[in-house]
Amino acid sequence: MGFEIAKTNSILSKLATNEEHGENSPYFDGWKAYDSDPFHPLKNPNGVIQMGLAENQLCLDLIEDWIKRNPKGSICSEGIKSFKAIANFQDYHGLPEFRKAIAKFMEKTRGGRVRFDPERVVMAGGATGANETIIFCLADPGDAFLVPSPYYPAFNRDLRWRTGVQLIPIHCESSNNFKITSKAVKEAYENAQKSNIKVKGLILTNPSNPLGTTLDKDTLKSVLSFTNQHNIHLVCDEIYAATVFDTPQFVSIAEILDEQEMTYCNKDLVHIVYSLSKDMGLPGFRVGIIYSFNDDVVNCARKMSSFGLVSTQTQYFLAAMLSDEKFVDNFLRESAMRLGKRHKHFTNGLEVVGIKCLKNNAGLFCWMDLRPLLRESTFDSEMSLWRVIINDVKLNVSPGSSFECQEPGWFRVCFANMDDGTVDIALARIRRFVGVEKSGDKSSSMEKKQQWKKNNLRLSFSKRMYDESVLSPLSSPIPPSPLVR
C-alpha cells in the first residue's frame, strides 16, 4: 500500500497532492459523517442531521411558482424556440441581459442605495470560482491576504490551494462580539511585515460567515482607509447580502465608496465577490460574480472566467427571472421574513436549555456558544465535544477551530437548509443531550437553566463513555463530500 501511495505521488503534480485543499479538516469531516448516515424522517430517523450546510431552502417554492407562471423563461418548456441560439458558443463576457439583470439584482439586495455597472459584472463558477479568480488577478504565490477570524473554512481551498497565497488571520475576540478593531488589523499587518511576508490585500466577509453579523459604516471606513493607506487591495465577499432578517441593515462597500468623505479613496483597490447561492438559494446553478472598480482587474478576470463560465441556459433563465421586479421584490421581502422566523424559532429552542448564540442579524446560521460544555478550555476538549455531537447526538455542526477561531467552544450551526420538522427534531436531540426534556417539565425557564448548569455545565463522559474506536469522522473511509459553503 505504501508503494502505491508513493507511486501515485510520483506521477501527480505537487499541486494535485498537496494538503492545502483543507479536505481533512473537521469542517469537511462532519460532511463525511453525514454522508455515511444521512437523516431521513422515514427511511433513517436516527441518522445524522445536516447542520453544517449553509444553504437557503426556505424560499425555493417561490421560484418554483415563478417557473410555473413563466414557462418561456426555460428552454425546456415554452422557451424552446431559443434553444439553438443558446446551445451555440457564447462570448465569455456573458449574455448582456444576464449581466444587466445581475447588476439590477445587486442594487436591490443593497436597498437601491447604490448602482452597479453591468459592464463590470464578470461571471465565475460560483463564489468559489469568483474568489479564486480574484486572487489570481491580484497576487502571486507566496503573497498574503489578511482575513478577520473566525472565517469560512473553505477559504483555504478557494483562496490558497491553487493560487499559492497565504492567509493571515486578524484575530477577533468574543469580548467585543468578534468585532474587527483597528488594533487587530494593524497587528496582523505588522507581524506579516516582520516575517517578510508581502501582504497584497485584506478580505472581508460581510455579512460574516460564520458570525451572521453585518459590518457597520465606521468599521468599513476604517478598513478601507487602512487598505488605501498601505496601498493594498480590499476584497469584499458579500454573498450573504440579502440574508439580513433584522436590524441593522446591510451596508455594502460600494455604498461607502459613494460617500462624499471617501472620494479620496483609490477605487482601483476595491473588489466585490457576489453569488446567487445564498441570497436566492441556488448553489447548484454555480453563479459567481466578480465586480471590480478596476478596469484592468475586470479585463483580467474576464479572460480567466473562460475556465468557469455560467452555462448559457442558466444565464437565460436567471435573466428572465431577475428582470421580473415584482417577483424579486416579493422574494427578498419573503425571504427575510422566513429567515427571521426560523432564526427566532431555533435560537429560542436553544435558550430553553441555556445555550446562547452570538447576537446576529443575518446569514443562514448561528454562532453557538458551547463553552460551558467543555471539560476544559482547550481545542482538544472542543474536538471531543464535537465528536460526541456528531456520533452520539447525531448532528453535524462545525467546530470553531475549523474557522480559525482562537477561543475553544464556539460552533457554527445552520438552520435554513431543512424543513420545520427536521429543525424540531434537531432541537429535541439537543434537549436530550443537555438533560432537559421539555415534555413533562413544568419548571420555569430560569429553573431549567439552573438545573442544566448544575448537571451539565461540565460535560461528563461517565454516562456516555466515548470509545475512540467508534468511527470518527476524522478517520472515516467515506469518500469526500461535495465541498460547498
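Cβ coordinates come from backbone N, Cα and C, glycine included.
Original residues only.
The substrate binding site annotation in Swiss-Prot covers GLU55, TYR92. According to Swiss-Prot, the mutagenesis experiment TYR92 to Phe carries the following note: Loss of function; when expressed alone in E.coli. Partially complemented; when coexpressed with another ACS2 protein mutated on K-278. Mutagenesis annotation in Swiss-Prot: LYS278 to Ala, described as Loss of function; when expressed alone in E.coli. Partially complemented; when coexpressed with another ACS2 protein mutated on Y-72; the structure shown retains the original residue. Among the mutagenesis entries in Swiss-Prot is ARG286 to Leu, noted as: Loss of function; due to a strong reduction in both substrate and pyridoxal phosphate binding. Among the mutagenesis results in Swiss-Prot, SER460 to Gly has the note: Abolishes phosphorylation. The residue drawn here is the original one. While the structure shown retains the original residue, Swiss-Prot records the mutagenesis experiment SER462 to Gly with this note: No effect.
The mutagenesis positions listed here are LYS278, ARG286; among them, LYS278 has the most other Cβ atoms within 10 Å of its own Cβ. A C-beta separation below 8 Å, combined with a sequence spacing of at least six in one chain, links TYR92 (mutagenesis position) to MET123, ARG302, LYS303, SER305, SER306, LEU309. LYS278 (mutagenesis position) and ARG286 (mutagenesis position) are 11 Å apart (CA-CA, integer value). In the three-state DSSP assignment, the secondary structure recorded for TYR92 (mutagenesis position) is coil.
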